[in-house]
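Undergrad: So that we are looking at the same thing, I have put the structure below in structure tokens.
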Amino acid sequence: MEVFPLLLFLSFCWSRTWDLATADSIIHIGAIFDESAKKDDEVFRTAVGDLNQNEEILQTEKITFSVTFVDGNNPFQAVQEACELMNQGILALVSSIGCTSAGSLQSLADAMHIPHLFIQRSTAGTPRSGCGLTRSNRNDDYTLSVRPPVYLNEVILRVVTEYAWQKFIIFYDSEYDIRGIQEFLDKVSQQGMDVALQKVENNINKMITTLFDTMRIEELNRYRDTLRRAILVMNPATAKSFISEVVETNLVAFDCHWIIINEEINDVDVQELVRRSIGRLTIIRQTFPVPQNISQRCFRGNHRISSSLCDPKDPFAQNMEISNLYIYDTVLLLANAFHKKLEDRKWHSMASLSCIRKNSKPWQGGRSMLETIKKGGVNGLTGDLEFGENGGNPNVHFEILGTNYGEELGRGVRKLGCWNPVTGLNGSLTDKKLENNMRGVVLRVVTVLEEPFVMVSENVLGKPKKYQGFSIDVLDALSNYLGFNYEIYVAPDHKYGSPQEDGTWNGLVGELVFKRADIGISALTITPDRENVVDFTTRYMDYSVGVLLRRAEKTVDMFACLAPFDLSLWACIAGTVLLVGLLVYLLNWLNPPRLQMGSMTSTTLYNSMWFVYGSFVQQGGEVPYTTLATRMMMGAWWLFALIVISSYTANLAAFLTITRIESSIQSLQDLSKQTDIPYGTVLDSAVYQHVRMKGLNPFERDSMYSQMWRMINRSNGSENNVLESQAGIQKVKYGNYAFVWDAAVLEYVAINDPDCSFYTVGNTVADRGYGIALQHGSPYRDVFSQRILELQQSGDMDILKHKWWPKNGQCDLYSSVDAKQKGGALDIKSLAGVFCILAAGIVLSCLIAVLETWWSRRKGSRVPSKEDDKEIDLEHLHRRVNSLCTDDDSPHKQFSTSSIDLTPLDIDTLPTRQALEQISDFRNTHITTTTFIPEQIQTLSRTLSAKAASGFAFGSVPEHRTGPFRHRAPNGGFFRSPIKTMSSIPYQPTPTLGLNLGNDPDRGTSI
């Protein structure tokens, strides 16, 4: 490894003390200590002296050493000093410094192959945080951690869980790295605990004074409530000062409970902390095994330890730090490793190593020495010191000390339990119960949310949750009579409790078994299995099993008229209408029908579509079709429409008419016999265990339970069962499911459902009951049972029941059909979609009418003015036409005036070329007239053109004009002809072919 050349320019301004080895010594070790750890240096020298005097370990060889002091948080200085030690030649490096410098020494030791024994040291007795040294999976990791890993997260989490704290505050001093308990904070947050953090400054008095100056009375009271549960992560000196300040300023009361955790707390610190505190105090510290025989306390095998280190009465031993003990055991471990190497004659001489040279080689004997140290082990002041595969010391033990609640200062302290990574907590942290007088007793109550037994009534941020319900009313009645107070919390797993495979219990019962709660109350049934592990009061309410089902109800859909057909079928029908209409149009276009004279019909695409749609809705059509192909097409279409309309009508009646058949499930027996509706219960609940026990019992006569168990146990219970009762209720409400559960709970749900969509069936025989669970051997069982009997005899219990289960509820519990739907008439909601379709058609037709009116007015505005109108003497025209159309001997025959019948005519609406029979043409004269000629002479209209052509000589046509016509009234006046309908007829002047057809005043205006 190449070290930066910058190290060459570092000044040697740090004080160092060297104890040089004698020229013939082959055992030389180096030590680097924090400059504030003077006691580490003293213990190190004492350990070397004790071992040099022990001729059984090192017979002829003596240990020499070199010690240097550095700033624990200066990695450059630590590397510089380590290089100086390696340059002298050392077999191993011992360091007692901070984590920052330890990482640099780890890299240097790995490069030089020097065994490095690291003792983590905290600043001024503050609790340690994990160093997080990088461990390589290869064999080139030469750093061994003498002190065990930091287990503060695991220990404090176990203790807080044992005490069942839900809200507390953590105080830590300014020297502590709060990241050390990050894992603990994450886990308690996942469990829903309310945790606050506050840093304690060095000037504690000033900090407390600032709190009183800045907080209002309400805020200060809330802060006092927070201090009832607190954890102190700080050095012993700061903890003593902090406790004294908060006690003197009355920030804490006698009901407070504080936990102090620190590996460095000694016996003197424990006595002082207990003396200054009030309320309950729990102390967590690291402990080491001590021989029971006093005379053997200073002996570890064949080695004798100096009395100043092992005698509890010695002042030096009383004030020793944890790192001092591990320093001594480290030297003892190295001495035994050296002895092992000498015995095996596998000794590797020391080598002078240079960190600065680029081509410097590591020590060849480093790997062999490291393996000897790792495989060895000693029993010293800290107990067994050995290393695992990861290079760490796994042996650690914590001691949990505590006091009981009390008002007087200076209470006694006792050992509550111990903790280690292998077995966990050993012991009970529950304090002793007070006397039978329950005045002032605070009980911890665990519950499970279950309507209407226990429900959350108020959940305000920053305040404890408030609960209500039937069980809470019973608990309040007991509390008011007996005088105790209680703190309530919800079971972490929200379960009532059932035995596990390892013999433990979970849920509410598990909280009582592990003594984390004093009382358990909810919809908790009394069962034989539960009575084996906890105590129950007398039942305060009867219990029976019920079934929750959903009523048969009508589905309201405003577009129910569309329900008989699927959306895809509607789309196919619409496409079929368009397709058939198009085919009808094409067939008539390819083979047009021959219509009778005078018919005004037209087979356009629009008319074809309209005809197809009209026939589909059975309203007929206006366009007659005479071709064989078209008629075959329409015949098939009419048959299709008949079947579709008939199917729609029948299916619509089925959809709009509700079949109100009473449910066949009226009991548990009915439920077990059917398989259409799946059913289940809460997994591992009392109902689940009851059905399982009955269903698997070969001597059970009733087959109902075996049938129910087969349904409930599908897929090992995961298919039809739920984890919570609320999930089962929701499953019934929104699916095809029946929920088997406590009848009292189901009745409350059915009564208070806003939609009245539930009904219940079940067994009315109460073979069990609900009770209050207590710890096994609790002194409160009898007094609770007695008070419950008094409430039942006085009728107060019935009053509480009627509060939550009223007799006259808004819903019927036992009817499987909604009473509101028993009528036979359809309501407006069922056919609202039809009205919507009609309204849409009306609105659309009105819009089209407005557009047509606008278009007609716009088109009419283009008609020429009255000044440009030309008048025509239609009577003169009639005479001339009559003269042309009659025989030669009757040249003066005229039409009867009464035969002239002029009707309004819109040129735009004239038929197409296919109806030419309806129009009389004067082809050569460019005069076109409509069929206002009487019917009896219509046949003459076709010869009119030829006669005119032969009887007149055409001259040049000077111009082509258009204009409306007028004719004379019988009284000789003029009036506008009915043909004057905002349209024009083209005409040209008739040329003179030998006849004088000029303008004649008597004949009126000519065309």
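Heads up, the Cβ atoms here are built off N, Cα and C, so glycines get one too.
Checked Swiss-Prot, it gives:
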{"type": "BINDING", "residues": "Glu531, Val534, Asp535", "note": "Ca(2+) 1 binding site"}
{"type": "BINDING", "residues": "Asp753, Asp755, Ser757", "note": "Ca(2+) 2 binding site"}
{"type": "MUTAGEN", "residues": "Ser920 to Ala", "note": "Abolishes interaction with SHANK1 and SHANK2"}
{"type": "VARIANT", "residues": "Ala654 to Thr", "note": "In Lurcher"}
Undergrad: Considering only the recorded positions Val534, Asp535, Ala654, which residue has the minimal Cα-Cα separation from Asp755 (Ca(2+) 2 binding site)?
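TA: It is Ala654, whose Cα lies nearest.
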Undergrad: Find the one among the recorded positions Glu531, Val534, Asp535, Ala654 whose C-alpha lies closest to that of Ser757 (Ca(2+) 2 binding site).
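TA: Of all the candidates listed, Ala654 is nearest in space.
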Undergrad: Please report the distance from the Cα of Glu531 (Ca(2+) 1 binding site) to the Cα of Asp753 (Ca(2+) 2 binding site), rounded to the nearest angstrom.
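TA: Answer for this pair: 35 Å between alpha carbons.
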Undergrad: Among Val534, Asp535, Ala654, these being the recorded positions, pick the one whose CA is nearest to that of Asp753 (Ca(2+) 2 binding site).
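TA: It is Ala654, whose Cα lies nearest.
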Undergrad: Determine, to the nearest whole angstrom, how far the Cα atom of Ala654 (variant position) is from the Cα atom of Asp535 (Ca(2+) 1 binding site).
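TA: That separation, Cα to Cα, works out to 59 Å.
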Undergrad: From the centroid of the CB atoms of Glu531, Val534, Asp535, the recorded Ca(2+) 1 site, which same-chain residues not already listed sit within 8 A by their CB, in sequence order?
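TA: These residues sit around the Ca(2+) 1 site: Arg530, Asn532, Val533, Phe536, Ala773, Leu774, His776.
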Undergrad: Provide the number of Cβ atoms within 10 Å of the Cβ of Glu531 (Ca(2+) 1 binding site), excluding the reference atom itself.
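TA: The answer is 13 other Cβ atoms.
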Undergrad: Helix, strand or coil by DSSP: which one applies to Asp535 (Ca(2+) 1 binding site)?
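TA: The three-state answer is strand.
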Undergrad: Give me the long-range Cβ neighbours of Val534 (Ca(2+) 1 binding site): same chain, 6+ apart, Cβ under 8 Å, in sequence order.
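TA: Listed in sequence order: Val509, Leu512, Val513, Gly520, Ala773, Leu774, Gln775, His776.
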Undergrad: Within 10 Å of each Cβ, count the other Cβ atoms, then let me know which of the binding-site residues Asp535, Asp753, Asp755 comes out lowest.
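TA: Counting other Cβ atoms within 10 Å of each of the binding-site residues Asp535, Asp753, Asp755, the minimum falls on Asp755.
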Undergrad: For the Ca(2+) 2 site given as Asp753, Asp755, Ser757, which other residues of the same chain have their Cβ within 8 Å of the site's Cβ centre?
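TA: These residues sit around the Ca(2+) 2 site: Arg551, Lys733, Pro754, Cys756, Phe758, Cys811.
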Undergrad: Counting across all protein chains shown, how many other Cβ atoms sit within 10 Å of the Cβ of Ala654 (variant position)?
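TA: A count of 11.
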Undergrad: Around the C-beta of Ser757 (Ca(2+) 2 binding site), how many further C-beta atoms are within 10 angstroms, looking at every protein chain?
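TA: Step by step: centre on the Cβ of Ser757 (Ca(2+) 2 binding site), count other Cβ atoms within 10 Å, giving 16.
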